[in-house]
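So the structure is just underneath, and the comments pick up after that.
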Amino acid sequence: MTSEMESSLEVSFSSSCAVSGASGCLPPARSRIFKIIVIGDSNVGKTCLTYRFCAGRFPDRTEATIGVDFRERAVDIDGERIKIQLWDTAGQERFRKSMVQHYYRNVHAVVFVYDMTNMASFHSLPAWIEECKQHLLANDIPRILVGNKCDLRSAIQVPTDLAQKFADTHSMPLFETSAKNPNDNDHVEAIFMTLAHKLKSHKPLMLSQLPDNRISLKPETKPAVTCWC
């Protein structure tokens with residue numbers, strides 16, 4: 001696994017042949033690997049989102065992530081086998097210091113997560129964005145913003161229009177969803193698969209010109225905010 005993590009875009013091989021080069025064996029399958037880090041405050045649901053995507057269900061129990069929690073899922077996109085590595089990072093600073101350089105290495109995309117029922121987690125987003133700027137070498141790495149726990153309607157503190165304004169300011173598409181609600185399983189899937197499709201095709205998010213001449217990144221065919229609750 002270490003070798004997979006070290007390169008910016010690795011190719012992994014698998015073969016059903018017991019002996020390399022055996023007669024009649026097909027060439028080994030090749031899979032591109034994309035490393036996506038999921039960051040945000042503790043208890044915003046990062047682990048639950050990654051677990052929902054990789055395991056297809058909500059975890060029976062969760063504990064605070066210490067360091068990095070790593071999950072991987074292989075998917076087929078347009079006939080190509082792709083491996084998606086999700087790095088679920090600790091939200092508490094005391095668990096992060098020794099790991100920061102490691103999990104930011106060779107990142108292909110970033111998912112920022114906040115808890116829609118916790119305004120403090122939303123206010124922490126600028127600090128997470130600044131951390132990314134300090135450790136990521138490339139400026140064109142795709143980034144998306146995810147508001148989690150939208151099923152808790154009566155407890156929501158972060159209105160969609162406020163989150164959308166923040167997303168526009170930082171050139172990110174916004175998604176609102178719930179990792180817990182089983183009805184949103186396909187929606188969590190769509191978030192990560194949309195990102196995987198963009199990484200595979202190497203297509204940038206579509207540029208749109210704002211009235212004050214700022215450039216904003218928008219999804220190519222999707223509205224700026226997608227809410228499935």
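Cβ atoms are placed via backbone N, Cα and C, with glycine included.
Summarising the annotation, Swiss-Prot assigns GTP binding site to Asn43, Val44, Gly45, Lys46, Thr47, Cys48, Thr62, Thr65, Gly91, Asn148, Lys149, Asp151, Ala179, Lys180. Around Gly45 (GTP binding site), the C-beta neighbours below 8 angstroms that are at least 6 residues distant in the chain are Val113, Asp115, Asn148, Lys149, Ala179, Lys180.
Sequence annotations record features per position, and here Swiss-Prot assigns Mg(2+) binding site to Thr47, Thr65, Asp88. Classification of Asp88 (Mg(2+) binding site) by DSSP places it within a strand. Cβ neighbour count for Asp88 (Mg(2+) binding site): 26 (other Cβ atoms within 10 Å of its Cβ, all protein chains included).
Experimental mutagenesis is annotated in Swiss-Prot for Thr47 to Asn, with the remark: Affects interaction with ATG16L1. Taking all protein chains in view, 23 other C-beta atoms sit within 10 angstroms of the C-beta of Thr47 (mutagenesis position).
According to Swiss-Prot, the mutagenesis experiment Gln92 to Leu carries the annotation: Does not affect interaction with ATG16L1. Induces lipidation of LC3. Decreased GTPase catalytic efficiency.
Among the mutagenesis entries in Swiss-Prot is Gln92 to Ala, noted as: Decreased GTPase catalytic efficiency.
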Any idea what the Cα distance is from Asp88 (Mg(2+) binding site) over to Asn43 (GTP binding site), rounded to a whole Å? 12
Just to verify: the residue among Asn43, Lys149, Ala179 with the fewest other Cβ atoms within 10 Å, which of the binding-site residues is it? Asn43
